[in-house]
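Worksheet for the structure shown next.
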Amino acid sequence: MFYLSDLLLHVIGFG
């Protein structure tokens, strides 16, 4: 699921 990976990247970026 590519969209989940993109979402995780955003979360990590904000983290």
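Each residue, glycine too, has its Cβ placed from N, Cα and C.
Keep in mind the model shows the original residues, not the substituted ones.
The Cβ of Phe2 (mutagenesis position) has 6 neighbouring Cβ atoms from other residues within 10 Å, across all protein chains displayed. Among the mutagenesis results in Swiss-Prot, Phe2 to Ala has the note: Increases severity of growth defect on galactose upon overexpression. The residue drawn here is the original one.
The Cβ of Tyr3 (mutagenesis position) has 7 other Cβ atoms within 10 Å, all protein chains considered. Tyr3 to Ala appears in Swiss-Prot as a mutagenesis experiment; the accompanying note says: Partly relieves growth defect on galactose upon overexpression.
In this structure, Ser5 (mutagenesis position) is part of a helix by DSSP. The Cβ of Ser5 (mutagenesis position) lies under 8 Å from the Cβ of no residue that is in the same chain and 6 or more residues away along the sequence. The annotation that Swiss-Prot gives for the mutagenesis experiment Ser5 to Ala reads: Increases severity of growth defect on galactose upon overexpression.
Here Swiss-Prot describes Leu8 to Ala as a published mutagenesis experiment; the accompanying note says: Partly relieves growth defect on galactose upon overexpression.
Secondary structure from DSSP puts His10 (mutagenesis position) in a helix. Swiss-Prot gives this note for the published mutagenesis His10 to Ala: No growth defect on galactose upon overexpression, no effect on galactose- or maltose-specific operon expression.
Around Phe14 (mutagenesis position), no same-chain residue at least 6 positions away in sequence has a Cβ under 8 Å from its Cβ. One mutagenesis experiment catalogued in Swiss-Prot, Phe14 to Ala, is accompanied by this note: Partly relieves growth defect on galactose upon overexpression.
Its Cβ placed at the centre, Leu8 (mutagenesis position) has 10 other Cβ atoms within 10 Å. Comparing His10 (mutagenesis position) with Phe2 (mutagenesis position), their Cα atoms are 13 Å apart once rounded.
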